[in-house]
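In Swiss-Prot this protein carries:
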DOMAIN    20-489  domain 'Sema'
DOMAIN    936-1021  domain 'IPT/TIG 2'
DOMAIN    1024-1123  domain 'IPT/TIG 3'
DOMAIN    1126-1212  domain 'IPT/TIG 4'
MUTAGEN   Leu1279 to Arg  Strongly reduced response to semaphorin
MUTAGEN   Tyr1300 to Ala  Almost abolishes response to semaphorin
MUTAGEN   Phe1309 to Ala  Almost abolishes response to semaphorin
MUTAGEN   Ile1453 to Arg  Abolishes response to semaphorin
MUTAGEN   Leu1464 to Gly  Almost abolishes response to semaphorin
MUTAGEN   Gln1506 to Ala  Abolishes response to semaphorin
Amino acid sequence: MPTVCLLPLLFFTIGGCLGSSRPFRTFVVTDTTLTHLAVHRVTGEVFVGAVNRVFKLAPNLTELRAHVTGPIEDNARCYPPPSMRVCSHRLVPVDNVNKLLLIDYAARRLVACGSIWQGICQFLRLDDLFKLGEPHHRKEHYLSGAQEPDSMAGVIVEQVQGPSKLFVGTAVDGKSEYFPTLSSRKLIDDEDSGDMFSLVYQDEFVSSQIKIPSDTLSLYPAFDIYYIYGFVSASFVYFLTLQLDTQQTLLDTAGEKFFTSKIVRMCAGDSEFYSYVEFPIGCSWRGVEYRLVQSAHLAKPGLLLAQALGVPADEDVLFTIFSQGQKNRANPPRQTILCLFTLSSINAHIRRRIQSCYRGEGTLALPWLLNKELPCINTPLQINGNFCGLVLNQPLGGLHVIEGLPLLADSTDGMASVAAYTYHQHSVVFIGTRSGNLKKVRVDGSQDAQLYETVSVVQGSPILRDLLFSPDHRHIYLLSEKQVSQLPVETCEQYLSCAACLGSGDPHCGWCVLQHRCCREGACPGASAPHGFAEELSKCIQVRVRPNNVSVTSSGVQLTVAMRNVPDLSVGVSCSFEEVTESEAILLPSGELRCPSPSLQELQTLTRGHGATHTVRLQLLSMETGVRFAGVDFVFYNCSALQSCMSCVGSPYPCHWCKYRHVCTSHPHECSFQEGRVHSPEGCPEILPQGDLLIPVGVMQPLTLRAKNLPQPQSGQKNYECVVRVQGRQHRVPAVRFNSSSVQCQNASYFYEGDEFGDTELDFSVVWDGDFPIDKPPSFRALLYKCWAQRPSCGLCLKADPRFNCGWCISEHRCQLRAHCPAPKSNWMHPSQKGARCSHPRITQIHPLTGPKEGGTRVTIVGENLGLTSREVGLRVAGVRCNSIPTEYVSAERIVCEMEESLVPSPPPGPAELCVGDCSADFRTQSQQLYSFVTPTFDRVSPSRGPASGGTRLTISGISLDAGSRVTVIIRDGECQFVRRDAEAIVCISPVSTLGPSQSPITLAIDHANISNTGVIYTYTQDPTVTHLEPTWSIINGSTSITVSGTHLLTVQEPRVRAKYRGIETTNTCQVINDTAMLCKAPGIFLGHPQPRAQGEHPDEFGFLLDHVQAARSLNRSSFTYYPDPSFEPLGPSGVLDVKPGSHVVLKGKNLIPAAAGSSRLNYTVLIGGQPCALTVSDTQLLCDSPSQTGRQPVMVLVGGLEFWLGTLHITADRALTLPAMVGLAAGGGLLLLAITVVLVAYKRKTQDADRTLKRLQLQMDNLESRVALECKEAFAELQTDINELTNHMDGVQIPFLDYRTYAVRVLFPGIEAHPVLKELDTPPNVEKALRLFGQLLHSRAFLLTFIHTLEAQSSFSMRDRGTVASLTMVALQSRLDYATGLLKQLLADLIEKNLESKNHPKLLLRRTESVAEKMLTNWFTFLLHKFLKECAGEPLFLLYCAIKQQMEKGPIDAITGEARYSLSEDKLIRQQIDYKTLTLHCVCPESEGSAQVPVKVLNCDSITQAKDKLLDTVYKGIPYSQRPKAEDMDLEWRQGRMARIILQDEDITTKIECDWKRVNSLAHYQVTDGSLVALVPKQVSAYNMANSFTFTRSLSRYESLLRAASSPDSLRSRAPMLTPDQEAGTKLWHLVRNHDHTDHREGDRGSKMVSEIYLTRLLATKGTLQKFVDDLFETVFSTAHRGSALPLAIKYMFDFLDEQADQRQISDPDVRHTWKSNCLPLRFWVNVIKNPQFVFDIHKNSITDACLSVVAQTFMDSCSTSEHRLGKDSPSNKLLYAKDIPNYKSWVERYYRDIAKMASISDQDMDAYLVEQSRLHANDFNVLSALSELYFYVTKYRQEILTSLDRDASCRKHKLRQKLEQIITLVSSSS
């Protein structure tokens, strides 16, 4: 056997449980999978079976030995194995999966059975795992070659004399001729004996084995028996099994499979298996059946459980786990249940069954084994419990299910394994779950199972079936695929109080009283003493103290502590108060303790700063153990902290109020006057409640207050005063105490300034002796008021608060008190007077002034003296009665009334008329304004289109639209949110569309008038989306430009961009350019702190307000960054700078180029004297050329909405030359000759430079030529090597087919995952009835044809509508595919006829989806070719997809452009030389940190997202894409040692910027090395802000060189174009190749490029590598019989139909027939599937894979074409690529069509039978009612046209189809 390196690890793991953090030991493997566990019952050593390994571990999980068992050269088809006979099948290294691990105690050896060589076993010495033997020479040595590790169970039965026996049950994987499913075998002491594993008994008729009959396998090919658990009890051997339920499973192999659990029993001494009996077994809970057995464990019941069950305590019981239902054996439901069986009950069922059979009753009832029903034979025989069978009446099956007792149900974790044992009187059950948890359950009765603890062991990794105890039952061993864990059975120490300990439910735990801890009884030193160890909650110590409170001024108070449930305390106890003070307690004869309270000094320490009370813990400390074992709360109170009498005597403590000293004290003797002491609230001085104290302004009056217990001031004490505080001023008024119950403030008047308030509340109190306040009730209020303030009219005066006693002084025209109004008495009016009403009402305003004549307008009338109640006011408006609305009436000021309908045809305008009481002249008025009746109309809505999510600001134009008081705008069923209106327009915000994109009518409701206009329609369109921003940064101030790409942007009326930072939201404007682009100004953010970080700030949210489209409100949080605002220095100290005209001006500043913005620059404008200047920008300065003008010019810089005034430029020109200077200049002309000489010398030098440049270019050309040669050589080498490599990788790939429903929906309704046809329809009964009638109507061919032809005739019936109707029709007819096929044929015939009549070329038929029939044809094939896809064509298509994906990912892929080194598409080919290295990273599995690391190959140039995708692809290989995590939800963590963990990201502070380009981070950028350890961890909330700043700082010393070189160029690659090129203004994002669509690449950039066409050799290399997979797919599709699959009937049937149509129309051109068939099937169905494999499989298709599949699909289309392909040097590369293959493919297509034509025709009857069966299989996959509801939409939309068409059609008239449809329409309408 080969030697394989293994890296097992021993860890201490922290277990996460309910309150527990105790570490437990683990043994972890990284490069194998663990399968089985065995624990030695004496030594406690642990043996672990695994794939290719067996381990021996010490009890503490330290590895002692490892034994290698594989891989082995083998082939599953070799029988006998290759070790015995040369095998014709190819041998490859095969993993040896351990399936059985048993300790043979008698022979001191380990039996380890595996999967290789047809299931041979090894015998290993227990001491060192030395291989004692490996029998593999006889057929008895081959147990089963099945690969499942948990499908085998075995039991060793030791014999008193002779060898032990091995009872073994196993799944046989369909090979029943080789392996028995159950057998009894000899375990010989000599491992090399030929008799080893031989059957215990065998003759020519009978043997110790059970085999699955071949007849059973021929009927049920999937039949097998999976053995879950085996055990011995008394003299019987038992097995729990799972097997196919042949009673419920249909013979059809593709149908649903049902399984049943059975218990098998045999006598241990039965050699002939005559005693074989099996019974169905299961459990039920709340009416739900649980029939999938998962695990079981045999144990003894605890005494309590035994008593509850009524069985002896030594009886065996079986704890069993079942999953719900009978389906999904391999992946059972997580709904599981723990059940209990007693062996006596099971044996009783079996005994009764045997007895009934021996009485001749019934049959043997074992159809899978006997293949027929054999009757029981009546045999007079006494059957007892130990009966072991005869040759007759066997084997025997049970007739009913043995039901267990349900104990515990779980619906989330998925219980998977179980173990149990007895502790004291309790049964304790341990359960492992599929989510990696351990559950602990106490079972004390059949109805008493308590889950008391859950421990997280291996998060997310299932606990396997083997769950075993250590010999002393102190630990339990759990097994998962990568880890063995040793956990203590109890963690009592986690509970810190007696209540928590004894309330936990853990039977192991009790409370050790004097040790004050939770532990086992044996761990408690004083447990044997009375009350030393508590096991019941009621036995916890209870402590009371008398007194339970003491004043802070009292010390040394003797406290008596009474206790219950305490042990002997004679050794001594001390008392302590929060460790501040401790004193020894005196033990009283009564058993109580006596403790002193703390001293005054100690009390100050305890209570300082704690106010009136402070609760501390009085603790009792045992002198025996030195432990504080009990405590009780104790209160110290401080009376002096209470400042009022009521709070003092009302406290729960003995506080006393000293009335004359105004203090609270705990000592009554401290009161200086005996009569001044108060000890109850009744004795407190207090102002009594008497309602509000009302004080009119300016009135001199005394204030008398009722009180009680008012103290009489003593000698030397001051008298009473009233203290009033108003508007910040304090007034003290002398007061007189009449007696103890009355006090009066002396005459005084009170004022407050201003008339803004009619009254104001005063701060009013009564004090004595200067500052002793008398207590007031909480409700006491004093109000100071002015009658005239805010009451200028009679009406306002009379509605004043009656308590103020204000009235209207008629002569003074003023609101006054009665005393202030001159006589006579009638001159003063008060509301209490009978008939009081104000004269001279006046209307100042009415609103609105117009309304509809239908009435309903609420008219608001404002004025004065408008009555005191609404009942006394009468109203008419424009001569029409207006009814007052009492709830909106404001006394004297405002009346709101509702207009009745005007019955006059054209009512004239008129005033509002009002009477108060009667209509006499003094009490009547009318308005100056006139009210008019109008007729509002509207004729236009603008805009007429908007997104379906609503939010569009609509303007509805018309006339008189401001009429009335209320307006409601309804768009179909939704209310448009009102904004404003005027006479010509109403503005409102559109609601969300309930129908999605659609046309909707508009209705206005103005009061009681309803206005509509059928000519005005509002159209809901698709919601706009935002797909890309450029750039993704701004400055703090915002206002920089952002270019936004998206879809449907023109439908947005007022788009805005928004940012939210620290709870503050800001927005800015956007301008839509076209439907896919808009330009926005970035919003600024408010930092809240002075200095932003240089690396930028990320807003909490960043997105767009696109009307009400929610999806755009918040984009990816981390993608937008705000950098610090630029700042500038002034022009010199004085602000003035002197320069010459045209010279450079340097403007210095900071943050001029944002830190991570690359070459995307801020747009600076520098104005000098108002004129812009040319700029050069660097990080710290702007270089500007000064203008030509002179003088003082102001300098201003504009950037991103910021303006900087830097100072003034003083531009001074040189003065004109003087005459001597001019003479000197002329004299210099003599030097001209010298200048000419200089020019000649320069020319010579230039010539030499040109020669040197020529040589340099020649050298570059030579270098380029060598690189081209190397590239071509590499491409050729890759072509030769990649094919085999790719083929090997594809072997064994699992195909993640989508289920039929999902597949069909994706093809029928592309892009709509949750289509209504998948959901139940919630409708009123009438509508449901109508839809069912509509469904019946669809089954009338005349109606359906008329319906479809009518829809197609409508100009507004779009292409999309045609596809939708076709798909909905097929769904609605899913249950009648035979009828749908006939309809489809008729529609196709009509289409052919129409095509020929319109003189179109016949070849154009079925080319596009311009009719319902064409889409129906696609859907028809979709339904009927699903099985062919799954069984035949799906495999090559999936392998092609995988091959393309893997081949693309072998080389670099640009994350921005999507270009790749390997590609079939020229458009997606990298045309540069990219240097890269392959790295192998070791990835920690996301679900389980402790599991084995997975090696993953990546490229050092991969972007981080690409690396994450490759890691996920490898870690979750074989897992459907929808069931695995997504890269965007995970962070990539690079781990260096224990502490250093770095989060890698595509962009962070180290992102490199070079000139105008910002480069995406790659693995090479982070300097990740080969062999590095990485982990995928769930993405954190702030993955960059938190993780990066922390991790990079911590690891700076290691990576400081990386950070310093953050701008150096590095090699980066990508896997797929998954990064959006988020670009800033002027900055381009790049990964591997700079996008040269930009025109601003640097000079010389092209100099580094090779001739791009050279790289087209890569296309050929990639094409050659993938050729096999393309050929396989085409061959499968274009073969009539391939891979054992016959041609689908649908293809032959449809091709024959097309030939019939051609014959009927005398079309003899073979090219036309060929084209019809190509358009019908390959182009309509296969091309769609090839381009969109995600329709068939649960996968993700990236852009490079899509591009390559498009090339394959184009080749497929070209292969089906009859036209000649004329290719030249200018033809597209994808045409040239397959140019030589297409003729061959064309021949395949022609042969395929010929072969189909030669096949026997399918009769309509046979086809109908096939279609009926297909309908039955998928009858319930879709909700037909929902489909009918969707179809009915088109009836509503084109109702009149359809009804008209039904009238015109004779057949429809004959069957009265119009009336039937109208009946349906009526039914629907009646429910709306």
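Every residue, even glycine, has its Cβ placed from backbone N, Cα and C.
Don't expect the noted substitutions in this model, because it carries the original residues.
Just so it is clear, the model here is predicted, and its values are computed rather than measured.
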Closest of Tyr1300, Phe1309, Ile1453, Gln1506 to Leu1464 (mutagenesis position), Cα positions, mutagenesis positions only: Ile1453
Mean predicted confidence [pLDDT] for the domain 'IPT/TIG 2' (936-1021): 93
Leu1464 (mutagenesis position) - helix vs strand vs coil (DSSP): coil
Surrounding CB atoms that lie within 10 Å of the CB of Phe1309 (mutagenesis position), all protein chains: 20
Nearest-integer angstrom distance between the alpha carbons (Cα) of Gln1506 (mutagenesis position) and Ile1453 (mutagenesis position): 9
Distance from Phe1309 (mutagenesis position) back to Ile1453 (mutagenesis position), taken between C-alpha atoms, in Å: 32
Distant-in-sequence Cβ neighbours of Tyr1300 (mutagenesis position), under 8 Å, six or more positions away: His1426, His1818, Asp1821
Collapsed DSSP category at Ile1453 (mutagenesis position): strand
Cβ neighbour count (within 10 Å, all chains shown) around Leu1464 (mutagenesis position): 30
C-beta crowding around Gln1506 (mutagenesis position), within 10 angstroms: 32
The domain 'IPT/TIG 2' (936-1021) - residue tally per DSSP class, helix then strand then coil: 0 helix, 56 strand, 30 coil
For Tyr1300 (mutagenesis position), the three-state class that DSSP assigns: helix
The domain 'IPT/TIG 3' (1024-1123): DSSP-derived helix, strand, coil residue counts: 9 helix, 47 strand, 44 coil
Helix, strand and coil residues within the domain 'IPT/TIG 4' (1126-1212) as assigned by DSSP: 0 helix, 46 strand, 41 coil
Ile1453 (mutagenesis position): tally of other CB atoms within 10 A of its CB: 32
